Amino acid sequence: MARMQGCSVLVLDDSDKLVNKYDHKVTVVCSYDPQGMAVRLLQEGATPPKQLEEYLVSGAGTTHLSRGHTSHMLVVGGELVLFRFASRGDCQQFRSLLHKLSGKVNSVFNLRTEDSSASQYFQFYGYLSQQQNMMQDFVRTSTYQRAIYNNAQDFQNKIVLDVGAGSGILSFFAVQAGAAKVYAVEASNMAQYAQQLVSSNNLTDRIIVIAGKIEEIDLPERVDVIISEPMGYMLYNERMLETYLHGKKWLKPDGKMYPSRGDLHVAPFTDEALYMEQYNKANFWMQTEFHGVNLVALRDAAMKEYFRQPIVDTFDIRICMAKSIRHTTNFLTADEKDLHRIQIDVEFHMLETGTCHGLAFWFDVEFAGTCSQIWLSTSPTEPLTHWYQVRCLLQTPIFVKQGQVLSGKVVLAANQRQSYDVEIDLKLEGTMISSSNTLDLKNPYFRYTGAPVAAPPGSNTTSPSEAFWSQLDAQGARNAVNLVNGITVNGLGEVDMSSTIINTNLMAIGGGANGGGPGGHQPNIHPGLISSTGRQQQQQQQQQQQQAAVGPQQQQQQQSTTAQQLAMTPPIGCAATSTQNVAQHQLIGGAISPSLFTSPAQPILNSHHHHPGQPIHGNQFY
């Protein structure tokens, strides 16, 4: 930010003569803006400072002309403005900023990005609500934290670059791990909020916030580590990974990158319900008498449009018909030009017979530190993140048989809208059957509703009804043993639904051994929701008879015990677990916690139970 005081501002009047726009001097403040440079005019002497005018000076839409040693003329938005500075030094400083701005017009970022797309992009990430959306993704944020903490050796007394810092949360993690200095580069207006957080946390000497694009800013020194969260849907969307790779021009030889590698997984899937959902949307245009109008002429165009939309949601991995193909990008060795066109050759050996409706995508990234390797996964087998998973439909599905080979390619072609066109070509080997589709990753269909993921049809190998009643009978038989202890149960045990009957189609909540509360049990149906069987009145009568046969002291003890039990009983409709409120109110990406829909227990930091992203065996994580 640059400030030039004692400046006069002149404009053309109706007779095309230069006249003073204000009857007083102003202070000219120049600051970074995602679209160029913001020039603000402040009234001098006003408390608090009063802004009189603001001009957005962009390299492409602004004409500027020197007028002597102390004056400079701009044409902004059709208005001619002459700045007459108090000194030659102030004028030279202003011209220097304009000169740098003209150089930014041809930056790598601007050459590959439409102005309208960049404007929307930086506006989106300039909202605190969007930063909160990402920060509340527990898996994302905690895995980054764990990766940095577990590899503190890579950060202690090191210089770190945070590319696309946003709120600065990763910069804070780096400092907490011992970093000597962090350059937090952020191109959106979020940079000012990041600066406020740095100042309020008394870290201005260790975190330097730089407002600007990594392709356009200068650093005073090279860095030891680059950290960033550059992943989008299907890993590559938003083309932020190219910016991340561009930052390597500031990385020392043998420097570290967090993350260091990305794997995009591709698998064929079957989902008749999803296919018909999209298909039926287009059938709206089959109407021949819609308020007297025949819509049929647009039906084919509508069908093509709906099937060009990638589907963003989550699913049961059992809908995948073959093992996923993995495409790896090593961030340490890859060049940003490698991401302009990404071709993935696929060959799927089908594991089951059915209709292939398209390809499913998800990604994993690795933090290859000196002390440990941590993985962040968006697989459908892992807790849900704000990246979800992505599915690309074929307008013409392919029927396949177990043992057949489905081959072809997936091409991600980068466009200037900070996204990709996804081209899919598949062929069933040994036949003439093939199908292809081109999708627009910039225009996805956000289908996720927060509902539990349903198992694919045909997943039950036993009768769910018989299993339910068998468990109910078994629990009743076990509780009948209570008769030995003198507890009246009217011939049948009181059925405890909370510990035995767990619907296998619903996933557990929380942090116990079996995904439940402190005791490891999480009920999906609370016993308070089950209507009385008629034995309650008989039990009350027999309890009254028993109380009449005991002394007053024993009655008082029984009443005390009953009161304690009632105090510990959760409200009707609530799960009997102490972790309920924590799990049910924890938000992920502004939506619903993945812990509500996944069977793994909720990770708890700084405990010996679960650490998100920390590998144990194979692809399993704590």
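The backbone N, Cα and C atoms fix where each Cβ goes, glycine too.
No substitution from the list is modelled in this structure, which keeps its original residues.
What Swiss-Prot lists as domain 'SAM-dependent MTase PRMT-type' is 118-425. Looking at the domain 'SAM-dependent MTase PRMT-type' (118-425) alone, the prediction's average pLDDT is 97.
GLU186 (S-adenosyl-L-methionine binding site) counts 30 other C-beta atoms within 10 Å of its own C-beta, drawing on all protein chains shown. The S-adenosyl-L-methionine binding site annotation in Swiss-Prot covers GLN131, ARG140, GLY164, GLU186, GLU215, THR243 and is backed by similarity to another entry.
For ARG478 to Lys, Swiss-Prot lists a mutagenesis experiment annotated as follows: Destroys the dimethylation site.
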Going by DSSP, is ARG140 (S-adenosyl-L-methionine binding site) part of a helix, a strand, or coil?
helix
Long-range Cβ environment of GLY164 (S-adenosyl-L-methionine binding site), under 8 Å and at least 6 residues apart:
VAL185, GLU186, ALA187, ILE214, SER228, GLU229, PRO230, MET240, THR243, TYR244
Protein Cβ atoms within 10 Å of THR243 (S-adenosyl-L-methionine binding site), excluding its own:
21
Helix, strand or coil at GLY164 (S-adenosyl-L-methionine binding site) [DSSP, three-state]:
coil
Return the maximum Cα to Cα distance in Å (whole number) over the record's S-adenosyl-L-methionine-binding residues: GLN131, ARG140, GLY164, GLU186, GLU215, THR243.
26
What number of additional C-beta atoms lies within 10 angstroms of the C-beta atom of GLN131 (S-adenosyl-L-methionine binding site)?
19
